[in-house]
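Asks: Feature table excerpt (Swiss-Prot):
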type	residues	note
MUTAGEN	Tyr181 to Ala	Impairs binding to HSC proteins; when associated with A-183 and A-187
MUTAGEN	Lys183 to Ala	Impairs binding to HSC proteins; when associated with A-181 and A-187
MUTAGEN	Arg187 to Ala	Impairs binding to HSC proteins; when associated with A-181 and A-183
Amino acid sequence: MVRLSDTPAPTESQKRLALAIIDFLNSSLKDGTLTADDAESIEIAQSCIADTFKVDPSDEAAVKDALGGQSLASIFSVYEKLRQKPSKEPASAGAQAQSTEAQQPKAGAPTPESDKLKSEGNAAMARKEYSKAIDLYTQALSIAPANPIYLSNRAAAYSASGQHEKAAEDAELATVVDPKYSKAWSRLGLARFDMADYKGAKEAYEKGIEAEGNGGSDAMKRGLETTKRKIEEANRGAEPPADDVDDAAGASRGAGGMPDLSSLASMLGGRGGGGGGMPDLSSIMSNPMFASMAQNLMSNPDMLNNLMNNPQLRQMAENFGRGGGMPDMSSLMSDPSLAEM
């Protein structure tokens, strides 16, 4: 026999589900799904669930958090939609249309109040007040549940605040409610991209382009191309190239992204280490200051261009080329442009 004290306490996820069930039962009474004769039984059931799971159905904030502005019925309809599998025997077009319509979650109709909340959420987004925007969109969704525009907007707010999984959930629900709403596909693509689900992001952008028609918008096509590059890079196991590296900086790179030191060598007279009066490079690199500079050059090859333009280093190179001696290291490193490397 299991003692009551040995029973684990309900998890937060279980508590949220309990609140969602209580809310569903309450809504079923209000919308006429259940009759007034069932009211007493439903109230007893709600009380038992609340006591057992240690939740308070009168806590509006907790109920809102549990449902995210949705209803248990709409959430379940999405689950049914996503788990739907094609039957072994193809159904007629009419039967398929009826099945899709029956399982399609219904978008709540916007009201002046919900649209006002959406506009306030948009303003909060413009001010980068993402938490406030999320709350305002959630309030709008409580008035018009499963509205794809409100869901898509909240997905954008979640993405902006770094909550990519929640963004993907909202955007995916919006695409189920209205598969033709291209903005929801775009935000689903972004959320999946930020979660490193590049194949999922590619699928979302492709669906978005299909929904837009005419080959899709430039923004949607850019998202798709970026995602395709990520997939190719992942398949190659290579790091992505930096988009902001210009041709001049790129030309200063050797194989594997290492800086091309041929320009430095030519500036020093074209001689190898130790030849024609040139000091052995190994002795130079044993100097910790130069070793640090070399590490910085390898991590940021663009610095090589600045190094080539340094007049003090250029004078040193000319002296080397004429067989001159090594400069004083302390005076060389006192040059701010070198000391900061």
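Quick reminder: no glycine exception, Cβ is built from N, Cα and C everywhere.
Here the structure is a predicted model, which means the values were calculated and not measured.
I'd like to know what surrounds each of these features in this structure.
Replies: In three-state terms derived from DSSP, Tyr181 (mutagenesis position) belongs to neither a helical nor a strand segment and is classed as coil.
Here Lys183 (mutagenesis position) comes close to Ile149, Ser152: these same-chain residues lie at least six apart in sequence, with C-beta atoms under 8 angstroms from its C-beta.
Of all the Cβ atoms in the protein chains shown, 28 others lie within 10 Å of the Cβ of Arg187 (mutagenesis position).
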Asks: Just how many other Cβ atoms lie inside 10 Å of the Cβ on Tyr181 (mutagenesis position)?
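Replies: Total other Cβ atoms inside 10 Å, all chains included: 20.
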Asks: What does DSSP say about Arg187 (mutagenesis position): helix, strand or coil?
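Replies: The residue in question, Arg187 (mutagenesis position), is helix (DSSP, three-state).
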Asks: Roughly how many angstrom lie between the C-alpha atoms of Arg187 (mutagenesis position) and Tyr181 (mutagenesis position)?
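Replies: Rounded to a whole number, the Cα-Cα distance is 11 Å.
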